[in-house]
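A.B. asks: I grabbed these lines from Swiss-Prot:
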- 21-128: domain 'Ig-like C2-type 1' (DOMAIN)
- 139-230: domain 'Ig-like C2-type 2' (DOMAIN)
- 243-348: domain 'Ig-like C2-type 3' (DOMAIN)
- 403-546: domain 'TIR' (DOMAIN)
- W27 to A: Reduces affinity for PTPRD (MUTAGEN)
- D30 to A: Does not affect affinity for PTPRD (MUTAGEN)
- K94 to A: Reduces affinity for PTPRD (MUTAGEN)
Amino acid sequence: MGLLWYLMSLSFYGILQSHASERCDDWGLDTMRQIQVFEDEPARIKCPLFEHFLKYNYSTAHSSGLTLIWYWTRQDRDLEEPINFRLPENRISKEKDVLWFRPTLLNDTGNYTCMLRNTTYCSKVAFPLEVVQKDSCFNSAMRFPVHKMYIEHGIHKITCPNVDGYFPSSVKPSVTWYKGCTEIVDFHNVLPEGMNLSFFIPLVSNNGNYTCVVTYPENGRLFHLTRTVTVKVVGSPKDALPPQIYSPNDRVVYEKEPGEELVIPCKVYFSFIMDSHNEVWWTIDGKKPDDVTVDITINESVSYSSTEDETRTQILSIKKVTPEDLRRNYVCHARNTKGEAEQAAKVKQKVIPPRYTVELACGFGATVFLVVVLIVVYHVYWLEMVLFYRAHFGTDETILDGKEYDIYVSYARNVEEEEFVLLTLRGVLENEFGYKLCIFDRDSLPGGIVTDETLSFIQKSRRLLVVLSPNYVLQGTQALLELKAGLENMASRGNINVILVQYKAVKDMKVKELKRAKTVLTVIKWKGEKSKYPQGRFWKQLQVAMPVKKSPRWSSNDKQGLSYSSLKNV
């Protein structure tokens, strides 16, 4: 056997050498016809000469005295070798113009050449064969054919491809279909039907790789053919539209100064149309970019939706734009089989504002900022500002008004409120601020009529200071008499103002006079330790409500009242 193969090889090389000097039509390596097959599966390959390069078929050529010769070049080799047709079990054989592998092996990968010749004529072509190793899930480097079907558009079928000629029509092979790694059994809208796979109303979820495994017997052996088809669900024809230009549009103006970079995107949406050639291009003043003297760069990008609707973007850019460039007409064009569309970009030169406008804007901005600052300052320090104005520019209310007291203090007669009035309020208002207080229990004479003396004291006072607490609202108390008298005096004569100081919160407001007073008068809240500091907010609010006095009744040397440190101990 070895001697016979050696003699055949010598004969083959002799034939090649004898025709090396003869003219032979060499069609080269037909890379468009690269054949991929799985390892350990049969393969049948027809000589491409009779399919693409010659006008006659094998029978005509054979009857004319032409001989078909096969040889190959191993992968990563340059030496042409004859094909060994004497392998065990006829693993490689030739039948007319077909080369058979039953089955293929990985080392069968290489370039195969079929040559048709006689003594006066020679023609040959080569094609690559790649044997691919199969994994457990049909994934490999093999390129799969793509079958497109319209979304929600009737019933579609795919057929197991490239199985014709492997077995006679009398043989009924078994066929198993898979999606990815999963055998197709009881799928929602996919039904295997032998060599066919039917899709009922295709959906995007049907996208994927579908594999058919065909098993057939031959000469006592079982062979398997594995074929994979990529299914892609695409947009329906009823949704097909002419191009839709998203950008440029009438809402966007590209305003640039000379020397700046001008960038204009032309963004176009194409609905899916089978075999449609989608185009996008720019014109500048009616000319293509290559026909104008402007230094223009155009970059294109394409993206696809799940149903292969296409968004194509062409970005036109000019690095340093000139005034002349800003006067040009830039138009985006688009076309598909449904029609054409175009949209001009709005480009203009930016107007630089005059200098005085900038200065005016800056001045206005500064004014607004100053006003805002003043409003904030007033909001934070309004009490201090009012007290400052009263101290320096206010009119003294105590001159010739016939009043004896600055403040009449009304409060509930119990230990806690009395301590707050006699120690805290009196200590600060009289000793620190110089006001004269009228406190009934301190200033009334023994034996007098309470009602008459109360009304008399209130009429002699400029302010009625009401210390609110839960005990204050009890019916029948002297405190309520003082409140009613003060409110009536304020309403009828207007010669006394009422000041409400909330010493403790009053939840149930049953006294209608007090309820009405709280709705129209400001309530100054005592907050315990936080309010004891004489320069704090509580005392400033109280001072604002007090009568304006130009100078205290006592000099600072006569003040022997409470200091802040003494208030802390109250």
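Each residue, glycine too, has its Cβ placed from N, Cα and C.
Nope, none of those substitutions made it into this model, it's the original residues.
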A.B. asks: Mean pLDDT for the domain 'Ig-like C2-type 2' (139-230), as a whole number?
C.D. replies: 93
A.B. asks: For D30 (mutagenesis position), just give me the three-state DSSP call.
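C.D. replies: Once the DSSP labels are grouped into three classes, D30 (mutagenesis position) ends up as coil.
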A.B. asks: What is the number of other Cβ atoms found within 10 Å of the Cβ of W27 (mutagenesis position)?
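C.D. replies: Taking all protein chains shown, W27 (mutagenesis position) has 16 Cβ neighbours within 10 Å.
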A.B. asks: What Cα-Cα separation, expressed in whole Å, is found between W27 (mutagenesis position) and K94 (mutagenesis position)?
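C.D. replies: About 21 Å separates the two Cα atoms.
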A.B. asks: Determine the Cβ neighbour count for D30 (mutagenesis position): the number of other Cβ atoms within 10 Å of its Cβ.
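C.D. replies: Other Cβ atoms found within 10 Å: 17.
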